[in-house]
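Working notes for the structure below.
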Amino acid sequence: MGCFSCFDSSDDEKLNPVDESNHGQKKQSQPTVSNNISGLPSGGEKLSSKTNGGSKRELLLPRDGLGQIAAHTFAFRELAAATMNFHPDTFLGEGGFGRVYKGRLDSTGQVVAVKQLDRNGLQGNREFLVEVLMLSLLHHPNLVNLIGYCADGDQRLLVYEFMPLGSLEDHLHDLPPDKEALDWNMRMKIAAGAAKGLEFLHDKANPPVIYRDFKSSNILLDEGFHPKLSDFGLAKLGPTGDKSHVSTRVMGTYGYCAPEYAMTGQLTVKSDVYSFGVVFLELITGRKAIDSEMPHGEQNLVAWARPLFNDRRKFIKLADPRLKGRFPTRALYQALAVASMCIQEQAATRPLIADVVTALSYLANQAYDPSKDDSRRNRDERGARLITRNDDGGGSGSKFDLEGSEKEDSPRETARILNRDINRERAVAEAKMWGESLREKRRQSEQGTSESNSTG
């Protein structure tokens, strides 16, 4: 699915004031980036940006080198040679605003991915500039590494580290019949890693960066299925000061866009959280965000899944059949709770991505062992039966009571249970650290006493 511009929203890129702000102050040491880029920076300590009205504003970059564009500048002939003149055999696929090729740099022998932007694209140049700047300033293990770029004449190319396992979309929706589907543990690991990349953009960059095109095809996989976010051409700087959103022309991918952004053009970090929820649902269900080949009523993933969230007896139906039942039922419920909270229609009710990272890190650490499947499945089924009895007025309502008093509260109740488990895990970890610290202090004290006695 490609990018689209929907509705006839204003092209204004200014920040609109509103009454409240959900974003705290960022530390001065955080990476600083500039918006509305008109050209690549020359390496100075300031980046200038121009608003539609023509007025300039300057964003100071840290003096620790973040302001320097570290990416290497390539000549077009170097990249043509690396890709055998963009031979069809080196073609990897379509990326945002261009085609991606596999290449090998003659100078270093490094295998790379080369994205050649569409020279006829109306926005290709802006997206090129944004991506070069973003990936040059922002570095994180879950963001793809930009090696360099080419801006010879009208040529616009980006050179990335090569991600050998392709995209998450490949493994979820384009998997050959002879290939094994991602297992439950790997899906949770990928979700947690992708969320960490998004958290870095939202909470560590200053001002925050809104990704704006979070989707399964933009999550690339390295060796070991380590996920990295790619394609930053649509990224926008988030609101600053007392602003709570950015007003911009609606861009993104159908099926992933948050409803408030699609309708009003008002963009916040919670817009990314919605998109993350859609991708997380793809991981859980194995379904596409939009699939025209599915029966009527099941073509839109979110619209299909939402009613199922209100009936715990149907939770199992949300699991990807290719998992073949090899997943912990309780973890499935918890994962669905996270997804449900992320795709809430009201942006204010969605969690912050930092909270999502906490929840998914917990789930990713609860490794599922297929060899223990039978006993665990029996325990989960007993818990499910307790829930059923509770519906009829009996039973104890155990920790598998995911819904509480009303069905519509089930995602919230599950989130509460998940938070309780996370808090318990934190408490145990803190207790261990405290115990280790206390033992170390005692050891040092005893050692000091022993040395004192020996000298006496």
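Placement of Cβ uses the backbone N, Cα and C atoms for every residue, glycine included.
Annotated active site, proton acceptor per Swiss-Prot: D213, in sequence order, evidence recorded as sequence analysis. D213 (active site, proton acceptor) falls outside any helix or strand according to DSSP and counts as coil.
In this structure, K115 (mutagenesis position) is part of a beta strand by DSSP. What Swiss-Prot records for L92, G93, E94, G95, G96, F97, G98, R99, V100, K115 is ATP binding site.
Here Swiss-Prot flags 86-363 as domain 'Protein kinase', drawing on sequence analysis.
Here Swiss-Prot notes a mutagenesis experiment, G2 to A, with the remark: Slightly affects plasma membrane location. Abolishes plasma membrane location; when associated with A-3 and A-6.
According to Swiss-Prot, the experimentally introduced change C3 to A is described as follows: Affects plasma membrane location. Abolishes plasma membrane location; when associated with A-2 and A-6.
What Swiss-Prot notes for the published mutagenesis of F4 to A is this: Affects plasma membrane location.
A mutagenesis experiment is reported in Swiss-Prot for this position, C6 to A, and the note states: Affects plasma membrane location. Abolishes plasma membrane location; when associated with A-2 and A-3.
Quoted from Swiss-Prot, the note attached to the mutagenesis of G98 to E states: In pbs1-5; strongly impairs RPS5-mediated plant resistance to P.syringae.
The local packing around K115 (mutagenesis position), expressed as other Cβ atoms within 10 Å of its Cβ over all shown chains, amounts to 24. Here Swiss-Prot notes a mutagenesis experiment, K115 to N, with the remark: Abolishes kinase activity and RPS5-mediated plant resistance to P.syringae.
Under its mutagenesis annotations, Swiss-Prot gives S244 to F the following note: In pbs1-6; strongly impairs RPS5-mediated plant resistance to P.syringae.
According to Swiss-Prot, the mutagenesis experiment G252 to R carries the annotation: In pbs1-2; strongly impairs RPS5-mediated plant resistance to P.syringae.
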Return the count of C-beta atoms lying within 10 angstroms of the C-beta of D213 (active site, proton acceptor), excluding that atom itself.
23
How big is the Cα-to-Cα gap, in Å, between D213 (active site, proton acceptor) and E94 (ATP binding site)?
15
Among L92, V100, the binding-site residues in question, whose Cβ has the most other Cβ atoms within 10 Å in this structure?
V100
Expressed in Å to no decimal places, the gap between the Cα atoms of E94 (ATP binding site) and K115 (mutagenesis position) is 9
I need the CA-to-CA distance for K115 (mutagenesis position) versus G98 (mutagenesis position), whole Å please.
6
So which of the recorded positions is most packed in, judged by how many other Cβ atoms lie within 10 Å of its Cβ, out of E94, G98?
G98
Cα-Cα, L92 (ATP binding site) versus G98 (mutagenesis position), nearest Å, comes out at 11
